[in-house]
Amino acid sequence: MAEAHITLSPKVTHEQQTDIDSECEITEVDDENVNENKSQEMIQDIPARDREEIENITRTFVELQENYRLIEKIGEGTFSSVYKAEDLHYGRYINDWDIQSEVLKESSFGKEKIPVNEDSRKPKYVAIKKIYATSSPARIYNELEILYLLRGSSVIAPLITALRNEDQVLVVLPYYEHTDFRQYYSTFSYRDMSIYFRCLFQAMQQTQTLGIIHRDIKPSNFLFDVRTKHGVLVDFGLAERYDGRQQSHSCRCTNSNAAELAHDFSIAQETSLGYIKNDTRPSKRANRAGTRGFRAPEVLFKCSSQSPKVDIWSAGVILLSFLTKRFPMFNSKDDVDALMEIACIFGKSEMRQCAALHGCTFETNVSTLTEKRVNFRKLILWASCGSASIYKEKLRHKPSQEERLCLDFLEKCLELDCNKRISAEEALDHDFLYLDNLAYEKKDDDTAFDNSFGETSFEKDEDLTAKHLSHILDFKEQEETDEPTSLSKRKRSIDEILPNDALQDGA
């Protein structure tokens, strides 16, 4: 099958091209030879395995050689690999997606557009995502369609173009300069976090407005540049459509009296624990997509009526990593371990209520788990302080206004009941996301702080608390795959990349 390609982005007009050529002083003397020499030099510097992959991709896609020069592999995941490439014909197209040509810089006075004085002849980069052939046509089609719908946003990586050769699909996305999460998560101030999450929730609000659940919110999928204080949401490989009006009502959580029903259900379960012998009921099925450690409770309990609130929970886990200076915060191997890690913080009582909300039962004989939840502030201080003396000293001080707003925002994001969890739109009205624009007194505010998240106290039972939290607070770094993005042009018809017959064959 021949390569499928249709260019949708407008080409530069003759007058515009004349201006571009004049401004950029473009010269095309021995261009092909220069590009070939550069390509040979770059290929020699990369690992043999990656070099072989790049050569195979280049041979498979003829048009790729004409428009891009693959440089290196920058990411690898379950369903795809990502490569950095140079866009050889950047100046020939209108690149309205290129937000890095005018960087947005955050300041205490709000957003200021800071023009970047770059050499116009400096290489422009893109990220080329190779989707593995094991992905179904329906999954690939869904990702391309969602990327196309989300075009035009400064906080979401858009689709530039896509190529297909038989069962091989390449997606071309912008490449964004960004800082590795591990380099800054332990040093960010409250105001830095405020800017980070304002940008993230702006992206989430835009996806949710279009009825899209990202399903894989995590640091490696939000490319944040510490220098410009701007971030971009990427990787919609697990994203799906959501329509609240057509939402399945098979789960108890969608009932208007869900909380009361869950309470009654949990009480009834206490007197009838056990398994039904020769149970003929069908197994519970639900979308469980996502990255371990970032999946919401309703995903772990296999709720069949999941909403965009699953993304809010994931964002809350990222915030908890910032505050505790622990990453990854959760590091479970399976769903059962994941529920136990959450129970270490929220306690058995609230976990039973949450399970009942989705028609499940939560019971455990782990003696170190407490009935009531751990106070968020105490948890954060305990995890981030280097010693017990420092912890007790900080605990004696009243929290600042910034800290109170941050804790309130955290509590609203990490709400076990998905019906009560804050939405992206509501989050954007929260004062925590605007700390850089608000004036605060340096001294601690004397207003009373609501410390009633739970009565589990580090002073009362510090040894027990440390014991049942130790397995989630003593982490080794989890290897994550960044799947960044780069810079280029040209959008294609999704139907041309994956025609209807291919979609039906893979359905």
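Cβ coordinates come from backbone N, Cα and C, glycine included.
Remember, predicted model here, so these are calculated numbers, not experimental data.
According to Swiss-Prot:
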ACT_SITE  D216  active site, proton acceptor
BINDING   I74, G75, E76, G77, T78, F79, S80, S81, V82, K129  ATP binding site
DOMAIN    68-433  domain 'Protein kinase'
MUTAGEN   K129 to A  Reduced activity
MUTAGEN   D216 to N  Reduced activity
MUTAGEN   S314 to I  Temperature-sensitive phenotype. Defects in DNA replication and checkpoint responses
MUTAGEN   D337 to P  Reduced activity; when associated with K-403 and P-416
MUTAGEN   E403 to K  Reduced activity; when associated With P-337 and P-416
MUTAGEN   L416 to P  Reduced activity; when associated With P-337 and K-403
Residue from I74, S80, K129, D216, D337 whose C-alpha is spatially nearest that of E403 (mutagenesis position), among the recorded positions:
D216
So among T78, S80, V82, D216, all listed as recorded positions, which is physically nearest to K129 (mutagenesis position)? Use the C-alpha atoms.
V82
Taking the Cβ of D216 (mutagenesis position) as the centre, count every other Cβ atom within 10 Å, in any protein chain shown.
24
If I take the Cα of S314 (mutagenesis position) as reference, which of the recorded positions I74, D337, L416 has the closest Cα?
L416
On a count of neighbouring CB atoms within 10 A, which of the recorded positions I74, V82, L416 is highest?
V82
Can you tell me which of the binding-site residues I74, E76, T78, S80, V82 is spatially closest to D337 (mutagenesis position)? Compare CA atoms only.
T78
Between S80, D337, E403, which of the recorded positions has its C-beta surrounded by the fewest other C-beta atoms within 10 Å?
D337
Take every residue in the domain 'Protein kinase' (68-433), average their pLDDT values, and give the whole-number result.
86
